[in-house]
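Novice: Okay, these came from Swiss-Prot:
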MUTAGEN   Trp84 to Ala, Ile, Leu or Val  Abolishes the responsiveness to synthetic agonist 2-PCCA
MUTAGEN   Gly117 to Phe, Leu or Trp  Reduced G(i)-coupling activity
MUTAGEN   Gly121 to Phe, Leu or Trp  Reduced G(i)-coupling activity
MUTAGEN   Leu209 to Ala  Reduced G(i)-coupling activity
MUTAGEN   Gly283 to Val  Retains G(i)-protein-coupled signaling activity. Abolishes the responsiveness to synthetic agonist 2-PCCA
MUTAGEN   Gly283 to His  Inhibits D1R-dependent cAMP accumulation
MUTAGEN   Trp322 to Ala, Ile, Leu or Val  Abolishes the responsiveness to synthetic agonist 2-PCCA
Amino acid sequence: MTNSSSTSTSSTTGGSLLLLCEEEESWAGRRIPVSLLYSGLAIGGTLANGMVIYLVSSFRKLQTTSNAFIVNGCAADLSVCALWMPQEAVLGLLPTGSAEPPADWDGAGGSYRLLRGGLLGLGLTVSLLSHCLVALNRYLLITRAPATYQALYQRRHTAGMLALSWALALGLVLLLPPWAPRPGAAPPRVHYPALLAAAALLAQTALLLHCYLGIVRRVRVSVKRVSVLNFHLLHQLPGCAAAAAAFPGAQHAPGPGGAAHPAQAQPLPPALHPRRAQRRLSGLSVLLLCCVFLLATQPLVWVSLASGFSLPVPWGVQAASWLLCCALSALNPLLYTWRNEEFRRSVRSVLPGVGDAAAAAVAATAVPAVSQAQLGTRAAGQHW
């Protein structure tokens with residue numbers, strides 16, 4: 001009887017992908033706060049991701065290449081927030097021993113566990129790939145010539161990248177065994193799916209850091225050029241706004257036609273020099289953006305490494321690492337859009353009260369939006 005009960009408990013643990021562990025009765029009370037957190041993330045993430053998808057599909061000005069990758073990530077995050085998180089929250093609120101369908105691993109209960117695990121793996125994989133596509137798109141926009149960018153991100157090429165992200169994620173979900181070892185059997189000395197997940201997260205982090213830190217190194221001239229990135233903190237930093245307002249025609253980057261307009265150039269005081277302000281502002285925004293990714297993904301890297309080598313990991317560390325990674329799915333829309341001027345205008349047209357409140361909060365420090373004509377190229381806002 002003891003062995004049977006232990007096997008059932010272990011099966012429940014493996015079925016929840018180590019998110020709501022039930023290895024001991026003492027953990028039962030701690031599953032309720034975790035379930036409530038998943039419920040909040042599910043509601044907030046579903047609304048935020050759904051709003052971004054609706055805005056981009058409804059407003060022509062938002063239908064750019066960069067936003068296509070953002071919407072792709074929002075669609076993947078929507079599957080996690082709307083389909084997987086509610087199930088995990090409900091299973092955590094059920095009494096111990098009844099959090100799974102009454103069946104063996106090879107029966108209906110096992111199929112249900114694999115389906116939930118596959119749904120989570122598909123959504124998170126596509127979401128992380130979309131983050132990489134957004135970072136690479138912005139890096140090439142800043143560091144390559146407009147003609148090169150336009151040739152690479154043609155409409156059919158962009159559609160191919162989006163389809164490839166889903167195909168790659170689906171192939172990994174179908175071909176690889178579950179992240180957690182199969183319950184009821186002796187754990188292997190090395191569990192390769194967990195190690196592969198850790199390696200993939202490390203590779204994604206390295207790519208993001210390379211792209212965003214490369215942007216900081218390469219962009220040195222114009223505040224307008226940096227504003228193409230739509231970093232979520234750029235429009236609220238006072239140094240950039242003051243420099244742009246006091247010296248609107250000073251030292252802008254030359255357009256594709258050649259030289260800048262020397263008649264408009266004015267000497268700037270050291271405190272408002274655009275290069276110095278731009279380096280400080282872009283560096284801060286990139287640093288915060290990278291910190292969000294590191295905080296959300298690196299704890300899961302270490303948990304995956306420990307699980308891959310069959311090392312014991314405390315329940316609290318497991319739950320916290322998965323919650324942080326899943327929270328990235330709920331915060332993804334805000335991470336890219338909440339300081340974007342075009343998104344704010346679209347939100348004001350859909351939700352006047354919310355949009356007006358957001359506009360009033362940033363009115364004192366907002367930088368005017370930069371049109372494609374001012375940039376001198378369609379690459380920054382290339383439509384689908």
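Each Cβ is built from the backbone N, Cα and C atoms, and glycine gets one as well.
At each noted site, the model still has the original residue.
What's the neighbourhood like for these features in this structure?
Specialist: A helical conformation is recorded for Trp84 (mutagenesis position) in the three-state DSSP classification. When other Cβ atoms within 10 Å of the Cβ of Trp84 (mutagenesis position) are tallied across all protein chains shown, the result is 25.
DSSP classifies Gly117 (mutagenesis position) as helix under the three-state reduction. Gly117 (mutagenesis position): 20 other CB atoms within 10 A of its CB, across all protein chains.
Annotation for Leu209 (mutagenesis position): spatial neighbours Cys290, criterion Cβ-Cβ under 8 Å with sequence separation of six or more.
Its Cβ placed at the centre, Trp322 (mutagenesis position) has 23 other Cβ atoms within 10 Å. In the three-state DSSP assignment, the secondary structure recorded for Trp322 (mutagenesis position) is helix.
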Novice: Including all protein chains shown, what's the count of other C-beta atoms within 10 A of the C-beta of Gly121 (mutagenesis position)?
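Specialist: For Gly121 (mutagenesis position), the 10 Å Cβ neighbour count is 23.
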Novice: For Leu209 (mutagenesis position), just give me the three-state DSSP call.
Specialist: helix
